[in-house]
Amino acid sequence: MAEILLTSVINKSVEIAGNLLIQEGKRLYWLKEDIDWLQREMRHIRSYVDNAKAKEAGGDSRVKNLLKDIQELAGDVEDLLDDFLPKIQQSNKFNYCLKRSSFADEFAMEIEKIKRRVVDIDRIRKTYNIIDTDNNNDDCVLLDRRRLFLHADETEIIGLDDDFNMLQAKLLNQDLHYGVVSIVGMPGLGKTTLAKKLYRLIRDQFECSGLVYVSQQPRASEILLDIAKQIGLTEQKMKENLEDNLRSLLKIKRYVILLDDIWDVEIWDDLKLVLPECDSKVGSRMIITSRNSNVGRYIGGESSLHALQPLESEKSFELFTKKIFNFDDNNSWANASPDLVNIGRNIVGRCGGIPLAIVVTAGMLRARERTEHAWNRVLESMGHKVQDGCAKVLALSYNDLPIASRPCFLYFGLYPEDHEIRAFDLINMWIAEKFIVVNSGNRREAEDLAEDVLNDLVSRNLIQLAKRTYNGRISSCRIHDLLHSLCVDLAKESNFFHTAHDAFGDPGNVARLRRITFYSDNVMIEFFRSNPKLEKLRVLFCFAKDPSIFSHMAYFDFKLLHTLVVVMSQSFQAYVTIPSKFGNMTCLRYLRLEGNICGKLPNSIVKLTRLETIDIDRRSLIQPPSGVWESKHLRHLCYRDYGQACNSCFSISSFYPNIYSLHPNNLQTLMWIPDKFFEPRLLHRLINLRKLGILGVSNSTVKMLSIFSPVLKALEVLKLSFSSDPSEQIKLSSYPHIAKLHLNVNRTMALNSQSFPPNLIKLTLAYFSVDRYILAVLKTFPKLRKLKMFICKYNEEKMDLSGEANGYSFPQLEVLHIHSPNGLSEVTCTDDVSMPKLKKLLLTGFHCRISLSERLKKLSK
């Protein structure tokens, strides 16, 4: 893992050298020379780390100490850089020349110590004949495979067809005992893939449905809340008495629920008190997956069990072939030599029939040349015992990653098992960690480079795609529990991060912690009460119900912390006092608060001049101070709510940004900023803004957005919430890059073809008054794929989606979503040529009883 620390040091030294050059010019040129020397030496050391690791794996025990020395050196250099940069910046701010000189002298002395250690390491390296492999292209841009996964069948069940047919018949059998099907087997066999395919196929035959990930550390209250939301329990009833109201609703509904990855029977004992038995006359069904047959037997009886087995050799090779070649490639092995085919079969044999091992191996091989030599090297690395195949393959696939991608992959282990992780979060945390840097001459943004890395991880089958965005990009993802365990094990071994369970013990080890994640309230509280020394902590993740994390933080400075993520339970609201010591976290770059958290960010946050991302979840009421605008590095300011909650967050006049304090060049996201605290003329300065959401849009803002030449030329996503009818006509036709538009208007709003961007892909209309004239405009949009109408008022009871006189009617529309319509009783389409690509019609919300024409019935949920 030394290579990860070395990469971090290299990236940080590039940043510091650039800052010194800009800020100090020739005054501290010799410091820049030291930084450049650090960068060169760390690159050199990194170039032979892989060779050293190979020698260690080959049995050369002497190399182990060398790798440990390299890791400690890289860690100390990272500490030095993280400590040095804020001091220089602070002294520059107040023009403390003597203090700055003192810092520089101190830094130079530390560099001399490091130089002596580098000489010793290089001497030992030569003694052990460790060579420079020069195989660490950390700057590679992963574009070739960027879109390979986009059109893949996410429910591929090669080799499981018989299992699928048997389970489908069992689920639809009226005499199914207990109404439960239990899919059991060892990790990696495809239990979840098979269960989700079944669930999605049969759920339309039930009145309501729910899919829940249970995982190793479940919380019954959160599982029940998740089920309640999916089956349509009202928010009021969830707040009043979740358990009783959920049970009452399920008793009268025919439901199907998938509980994925149940580890033990204790959680079922809690859930069954609320979930009614499935063997009633109603005919409800329960699908569970578990690696433990006894769990399935306990829940559904012996007859419920369906044990998955490893794939037979031919089915294994069929899956391997499907993943190696493009999905539309009919030639397959036609152009391959017989020897390459045999090597491929041997590789598949080492995977032991485990689908996860097979697809991960195929993902790794897709990144290599399709030659006998390249594949033989993989085969030789897999060992000779079939039973070791899966573990070997997973570790080998990790080592096959580009060095710059390895810490990005390990980051998935910071989240709990089965957690759905937003791509936005991952990308911006990687950037905050300096895992992703933009080199000189590269015109692409860091976010684009990070997205390439995420695409590559999905393409290699190391990460599972969960959701896509409106334009086919990754919205969220998950990691398989076996790969999650690999992340945790590798991270612990290398001190990359620790989970709370292994953080206790030797105070010396605790003091070395660089990243820590808490999944449990009790463990978190016990840990902080032990008064640990956390001077080196960079990343803190807390997934908890107890809001005391904020009070515990008051006792620590966290001077090197640059990523803070607090995810609170949704089941209750927490009023917190965020300590003023937040202002001491001078290295903080990424802040995310999620859950029902009420409080105020302290004014001391203005000292956090390196903040890049502030992300406040839509359920949180967190007030930002006015000084948040002063961060020169701010890229994303997100408040994910456009209702009263967001208004409350900004109920301070001092939030109004000073046009001269704003640093607009880096800003890419401003989401749900109240118009009254945002001066429209600032829009001209936001030249790199990609996403904008404004609450309470004024006429002056509409006018500014509607001028002939677009003021926001890079804008891709625009969300506007109007509190009253705008007198100005909105015109967005001059914005070619806007692909996603959200308009929230409580009254009638005049719209025509000039009101919309020409390349719109997703459109949401909320609280609109919809008539046939607006509908006629929408039908002509040439690229619109998804249309959502949220609590709209319809002036006519019947909505006809058929083509107009010109023949147009949603030529590219794939999804139409109508939520809680007011005044609409019928949706029809009378011709066969309209909406030729429509795949799904969603009717959701209360009182959504709409009659549909025959064609639309087939597409509705």
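The backbone N, Cα and C atoms fix where each Cβ goes, glycine too.
Don't expect the noted substitutions in this model, because it carries the original residues.
The ATP binding site annotation in Swiss-Prot covers GLY185, MET186, PRO187, GLY188, LEU189, GLY190, LYS191, THR192 and rests on sequence analysis. In the three-state DSSP reading, GLY185 (ATP binding site) counts as coil.
Positions annotated as domain 'NB-ARC' by Swiss-Prot, on the basis of sequence analysis: 162-388.
Reduced to three states, the DSSP call for LYS191 (mutagenesis position) is helix. Listed in sequence order, ILE183, VAL184, GLY185, ASP260, ASP261, THR289, SER290, ARG291, LEU308 are the same-chain residues at least 6 apart in sequence whose CB falls under 8 Å from the CB of LYS191 (mutagenesis position). The note that Swiss-Prot attaches to the published mutagenesis LYS191 to Arg is: Partially soluble, disturbed subcellular localization.
Experimental mutagenesis at this site is recorded by Swiss-Prot as ILE257 to Phe, annotated: ToMV-B7 viral mouvement protein-dependent induced cell death. Non-local contacts of ILE257 (mutagenesis position) by the CB criterion (under 8 A, 6+ apart in sequence, same chain) comprise SER209, GLY210, LEU211, VAL212, ILE227, LEU275, SER284, ARG285, MET286, ILE287.
Annotation of the published mutagenesis MET286 to Ile in Swiss-Prot: ToMV-B7 viral mouvement protein-dependent induced cell death; the original residue is retained in the structure shown. Note on MET286 (mutagenesis position): other Cβ atoms within 10 Å of its Cβ, all shown chains, come to 25.
Proximity of ASP481 (mutagenesis position) to non-local residues of its own chain (separation of 6 or more, Cβ distance below 8 Å) is seen for PRO187, SER215, GLN216, ASP261, GLU417, ASP418, given in sequence order. Swiss-Prot lists ASP481 to Val among its mutagenesis entries, and the accompanying note reads: Autoactive, constitutive cell death induction activity and normal plasma membrane localization.
Sequence-distant neighbours of TYR767 (mutagenesis position): residues of the same chain at least 6 apart with a C-beta under 8 Å from its C-beta are ASN744, VAL745, ASN746, PHE790, ILE791, CYS792, LYS793. For TYR767 to Asn, Swiss-Prot lists a mutagenesis experiment annotated as follows: Impaired ToMV-B7 viral mouvement protein-dependent induced cell death.
Swiss-Prot documents SER769 to Thr as a published mutagenesis change and attaches the note ToMV-B7 viral mouvement protein-dependent induced cell death. In the three-state DSSP scheme, SER769 (mutagenesis position) is classed as strand.
The distance from the Cα of MET186 (ATP binding site) to the Cα of SER769 (mutagenesis position) comes to 54 Å. The binding-site residues MET186, LEU189 differ in how many other CB atoms lie within 10 Å of their CB, and the one with the most is LEU189. Between the listed binding-site residues, namely GLY185, PRO187, GLY188, GLY190, the fewest other CB atoms within 10 angstroms of a CB are found at PRO187. Among the recorded positions THR192, SER769, the residue whose Cβ has the fewest other Cβ atoms within 10 Å is SER769. According to its DSSP assignment, ILE257 (mutagenesis position) is in a strand. Of the recorded residues, THR192 (ATP binding site) and SER769 (mutagenesis position) place their C-alpha atoms 43 Å from one another. You'll find the Cα of LEU189 (ATP binding site) roughly 51 Å from the Cα of SER769 (mutagenesis position). Restricting the average to the domain 'NB-ARC' (162-388) gives a pLDDT of 86.
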